[in-house]
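Notes for the one structure printed next.
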Amino acid sequence: MSATSTATSTSASQLHLNSTPVTHCLSDIVKKEDWSDFKFAPIRESTVSRAMTSRYFKDLDKFAVSDVIIVGAGSSGLSAAYVIAKNRPDLKVCIIESSVAPGGGSWLGGQLFSAMVMRKPAHLFLQELEIPYEDEGDYVVVKHAALFISTVLSKVLQLPNVKLFNATCVEDLVTRPPTEKGEVTVAGVVTNWTLVTQAHGTQCCMDPNVIELAGYKNDGTRDLSQKHGVILSTTGHDGPFGAFCAKRIVDIDQNQKLGGMKGLDMNHAEHDVVIHSGAYAGVDNMYFAGMEVAELDGLNRMGPTFGAMALSGVHAAEQILKHFAA
C-alpha cells in the first residue's frame with residue numbers, strides 16, 4: 001500500500017452489516033469450511049437433455065389448447081397474467097414472448113435510466129406484489145425498474161397454471177367464420193421460434209405450430225358446453241413485433257382501422273390506455289392492453305411513466321375474469 005493511499009486494512013472479524021457479523025454467504029447452506037473435497041452429485045449429459053425436452057414437450061402438449069393466450073410478456077401482459085392466473089387457478093394461461101428475456105421495456109426507466117415512476121393509484125399494485133417504493137405524493141418511485149418486472153415475472157411463473165414460451169413469436173392468428181353479428185372470431189395463435197420467423201426470407205418454407213383456444217370440438221365447431229378461450233395481446237408499439245395482433249386484425253377485417261399512436265402526453269395517455277384496454281369491438285374473444293392499445297385506437301404515448309402499463313393489464317384481466325365468470 002502506498003504512503004498516499006487512504007485505504008484502511010480491516011480484518012474480517014471487524015466487518016458488520018446491520019450490527020450482524022458478516023459470515024460466508026453459503027455457510028448456512030453448504031456448511032463446508034474446507035472446500036477441497038467439494039463435489040456435485042453425478043449426472044449424465046443425456047439426463048440433462050431428457051429433463052429439459054420431456055418437460056418442454058409436456059408443456060407444449062398441455063397448453064396446445066389454452067383458456068387464455070397472452071401475446072407479449074411485458075409489464076402489461078405479465079400484470080394481466082398475474083391477476084388472471086391467481087384468481088382462476090383452473091384456467092390454463094399461456095404466455096408467448098418473442099424475446100429470450102421476458103419483460104419488454106420495463107427493465108429500465110426512461111432513456112435507459114434505472115428508476116421507475118408510477119402515478120397513483122398504480123402503487124396499489126406494487127403493494128399487492130410487495131415491491132418497495134418511495135412515496136412522492138402523486139407518484140411513487142421504484143428504485144430500479146428491474147425490481148418491478150423481475151418480481152411480477154417471478155410471481156407469475158410460480159403459479160401452477162401458467163406457462164411462458166419465450167423466444168417464441170406469434171406469426172398469425174387462427175380464425176373461424178364470422179359470428180352472426182359479422183365479428184371476426186379468433187380461435188388461437190400461430191407460433192414459431194423467433195429466430196425461425198426472422199429467417200423466413202433466407203430459407204424455404206418453415207411451417208409454424210398452433211396453440212388453440214378452448215371451446216371447440218374435434219371437428220373444429222364450437223363446443224357450447226365450454227367457455228370460449230380468449231387472446232390478450234400486449235405486444236407494445238415498437239420493435240420487430242410491435243402492435244402485431246392489432247395490425248393483423250386490420251389486415252384480416254377491412255372494417256377495422258389502425259388508429260396509429262399519437263405524440264407523448266402523459267396526463268391523457270395513461271388514462272386513455274387504461275380505459276381503452278380490454279375487449280375489442282368487432283373481434284370476438286380478442287383483448288388488448290398496454291401500448292398496443294395506443295397504436296390500435298390512436299391514443300397518445302405516455303413515455304417513461306409506467307402506471308398505465310400495469311393497470312391496463314389489470315383492467316383487461318378483470319374483463320377476462322368477467323368473461324369466464326358469466
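Keep in mind that glycine also has a Cβ here, set from the backbone N, Cα and C atoms.
Taken residue by residue with DSSP, SER98 (substrate binding site) is part of neither helix nor strand, so it is coil. For SER76, GLU97, SER98, GLY105, VAL170, ASP207, HIS237, MET291, ARG301, MET302, GLY303, the entry in Swiss-Prot reads substrate binding site.
According to Swiss-Prot, the mutagenesis experiment GLU97 to Ala or Gln carries the annotation: No activity.
A coil conformation is recorded for HIS200 (mutagenesis position) in the three-state DSSP classification, outside any helix or strand. Its Cβ placed at the centre, HIS200 (mutagenesis position) has 12 other Cβ atoms within 10 Å. Quoting Swiss-Prot on the mutagenesis of HIS200 to Asn: Partially active, trapping the enzyme at an advanced intermediate, just before the sulfide transfer reaction.
Quoting Swiss-Prot on the mutagenesis of CYS204 to Ala: Partially active, trapping the enzyme at an advanced intermediate, just before the sulfide transfer reaction. Within 10 Å of the C-beta atom of CYS204 (mutagenesis position) sit 5 other C-beta atoms, taking all shown protein chains into account.
For the mutagenesis of ASP207 to Ala, Swiss-Prot gives this note: No activity. The structure shown keeps the original residue. DSSP gives ASP207 (mutagenesis position) a coil state; it is part of no helix or strand. Within 10 Å of the C-beta of ASP207 (mutagenesis position) there are 8 other C-beta atoms, taking all protein chains into account.
Same-chain residues at least 6 positions away in sequence with a Cβ under 8 Å from that of HIS237 (mutagenesis position) are, in sequence order, ALA243, MET261, MET291, GLU292, ALA294, GLU295, ARG301. Quoted from Swiss-Prot, the note on mutagenesis experiment HIS237 to Ala or Asn is: No activity.
While the structure shown retains the original residue, Swiss-Prot records the mutagenesis experiment ASP238 to Ala with this note: Partially active, with very weak activity toward NAD. The DSSP secondary structure for ASP238 (mutagenesis position) is coil.
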Check the Cα distances from VAL170 (substrate binding site) to each of the mutagenesis positions HIS200, CYS204, ASP207, ASP238 and keep only the ones within 10 Å.
none
Once the DSSP letters are reduced so that anything not helix or strand counts as coil, what is VAL170 (substrate binding site)?
strand
Residues SER76, GLU97, SER98, GLY105, VAL170, ASP207, HIS237, MET291, ARG301, MET302, GLY303 binding substrate per the record - widest CA separation, whole Å
38
Proximal residue to GLU97 (mutagenesis position) among recorded positions CYS204, ASP207, ASP238, GLY303 (C-alpha distance)
ASP238
